[in-house]
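The domain 'bHLH 1' annotation in Swiss-Prot covers 11-63. One entry in Swiss-Prot concerns the mutagenesis experiment G82 to R. Its note says: In oy40; ectopic expression of multiple markers of an entire neuronal sublineage only on the right side of the animal. The feature domain 'bHLH 2' is assigned by Swiss-Prot to 162-219, with sequence analysis given as support.
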Amino acid sequence: MVLISTPPPAYAHNRKTSQEKKRRDEINAKIKELQLLIQNESDNEKMTQGDVLNRAVEVVSRMETESPGPSSNPNRKGFFDGFRSIESLTYSFIKSLGVNSDVCQDFVQRAKQFFDRERSSLLSTVSGKSKRRSESEILHSSMSYRSQSSSPSTSESGITIDRKEVKKNREQDRRDRQGEAFDALKNFIIENKLMTSHQVEKMQRLNTLDIIIAYIQNKKHNFVSRSDQEQSLYAHAIAEGKKTAKNIAFQFFKSDRHLVVRCADLEKFFEFSLSPKPLFGFPSMPIPIPPPSFPIFPFRPFPFFPMPMAPMATSPKSQQSPSYSLDSPPPSSDTSSSSIETPSTPNENSNSNPKASRKSKLFRPWE
């Protein structure tokens, strides 16, 4: 009986395939995380992996130009942080106008070129090693790639190439573009001394993405200072950066005849986004009900109705129940005459009028 020391070929192939699939899934997850970090920097809603990697090269190059080195100057860092926030709000406002998608894309692209041109003029130092591709070159390359991939591939003789061959060429082109982007990210890591060249040569793509993601996160939140003076400088620089970017945004809107009518709306959008507060005419919190009070005069829901007067206090009357006189004879059976008399005192009879006494006297035939 011979023991097999090596696994069968089918099992080894399946294991290698599962490991390759796991590695691709991890790379795709890292690219998705990278896209979330640079989403505010982008002007496209849907981005391919090649677009994300190329945009990452642009973002890290610009970040290093704006705030070189691991530590940042509070004035420089605060200015470009405020500048970037207004730039992102401008793109969001353009997308919220509700225009056609092609028109919106054109507005955003022109606005980005306008901001990039003004930013480059504001930068005091420009890194010659990490020159990023301009937006026009990226747009031209992406459009040419899409036109080549979307157009039917034909040979010189006019015979249509097999669809499998076209699909294979597209996949190879996609891999080449991703490879170029990864090479650019590795060169950035070496130039900025994030790692040595020997380490980068043996580095896999997953490690490259981890380093770039950590770099972007550190650059976005790298200003931590306990000094009150530096915090004050940073806050003042943010305000100046926002002010400068607002002026640039208004200049861009005034340069277009379709956007010039939206300048007032843009100003309100900036005001509400930077310092949100309830605007006039919008529903606000209800006024709290005051505690109940007891006024002298009660509340009258219908003032034209007379209010009932409170009963006045009077002295109690002497309770004198009418009764039959003991000296009077029993009542008569005749129903026409009443035998009940109103009791009266002698003083009252003496003071009363004699005519009234005659009228009040009842006729009794038995008297």
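The backbone N, Cα and C atoms fix where each Cβ goes, and this holds for glycine too.
Just so you know, the substitutions we noted aren't modelled in this structure.
Taking the Cβ of G82 (mutagenesis position) as reference, residues of its chain lying under 8 Å away and at least six apart in sequence are, in sequence order, A237, I238, A239, E240, G241, K242, K243, A245. G82 (mutagenesis position) carries a helical DSSP state (H, G or I).
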